[in-house]
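First the structure, in the form of structure tokens, and then the observations on it.
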Amino acid sequence: MSSFSESALEKKLSELSNSQQSVQTLSLWLIHHRKHAGPIVSVWHRELRKAKSNRKLTFLYLANDVIQNSKRKGPEFTREFESVLVDAFSHVAREADEGCKKPLERLLNIWQERSVYGGEFIQQLKLSMEDSKSPPPKATEEKKSLKRTFQQIQEEEDDDYPGSYSPQDPSAGPLLTEELIKALQDLENAASGDATVRQKIASLPQEVQDVSLLEKITDKEAAERLSKTVDEACLLLAEYNGRLAAELEDRRQLARMLVEYTQNQKDVLSEKEKKLEEYKQKLARVTQVRKELKSHIQSLPDLSLLPNVTGGLAPLPSAGDLFSTD
């Protein structure tokens with residue numbers, strides 16, 4: 001498991017998607033590094049405010065997963081998140097899509113039912129959402145038409161593959177080629193080819209995979225050892241599944257790129273075929289001129305065969321000779 005650093009967390013948050021797998025994988029990583037709860041929540045809060053509107057709700061889903069699943073290990077995250085949640089809920093309710101209101105209310109109801117936080121604090125969070133509904137600046141209203149939910153974005157991406165290809169400028173070919181090569185090179189180190197991790201997973205003890213073997217545990221010390229092993233196995237598998245999910249998306253993107261690249265090459269091929277035909281015609285015309293020129297040259301008289309018109313003849317008289325009286 002990779003060590004904690006703020007830059008590593010920022011990178012993981014930038015890659016966070018709305019899928020349950022992505023949220024749970026990052027949640028497990030954060031819980032594993034719970035001794036850094038303070039910096040983690042600080043970075044989470046900062047990145048939440050910087051995130052695009054259609055990703056903000058996912059940040060709260062992540063916080064929910066971390067808060068609820070870390071309670072049995074300690075109160076660190078529950079306490080640290082409490083200090084920023086009022087601002088976070090207010091910010092998300094104000095900046096995110098209108099459709100976020102119900103998920104936020106549902107999340108607060110769950111926290112109230114499970115006593116994640118006290119009733120007074122839950123009420124404070126609800127009030128922060130209501131306060132955020134005060135008339136925003138005009139710029140916010142103008143942005144609403146541009147906001148899309150994660151599902152809409154996914155549907156639009158799916159619509160783009162493969163039927164709705166839009167023709168590309170053939171001159172974009174070199175750029176597409178570079179992008180395609182990079183995508184293929186990136187997949188050389190894909191999760192599915194990570195033999196080291198696969199070997200670790202294959203080497204996991206049977207106890208972490210078979211519930212029936214739990215009956216053999218008779219003392220607390222053995223149970224705690226197994227609990228630690230299970231946590232590590234869960235973290236290993238969750239992270240690997242997350243990498244596999246990311247690889248799957250990369251391969252989908254590569255498939256879309258291949259469709260685009262193939263169409264681009266077809267466009268280039270069509271253009272080059274026209275150019276080839278054009279230059280074939282030019283070659284034919286130049287060849288015809290060459291042939292006619294050669295024939296014309298052969299029809300001209302050979303001046304070297306003419307007699308020497310100056311040899312053996314007397315020189316012409318000079319002007320003085322013409323007017324001489326002799």
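Even glycines carry a Cβ here, placed using N, Cα and C.
Computed over the domain 'CID' (2-133), the whole-number mean pLDDT of the model equals 89. What Swiss-Prot records for 2-133 is domain 'CID', and it gives sequence analysis as the kind of evidence.
Quoted from Swiss-Prot, the note on mutagenesis experiment ARG114 to Ala is: Complete loss of binding to POLR2A CTD in vivo. DSSP assigns ARG114 (mutagenesis position) to coil, not to a helix or a strand. All protein chains included, ARG114 (mutagenesis position) registers 10 other Cβ atoms within 10 Å of its own Cβ.
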For the domain 'CID' (2-133), the number of residues DSSP places in helix, strand and coil: 104 helix, 0 strand, 28 coil
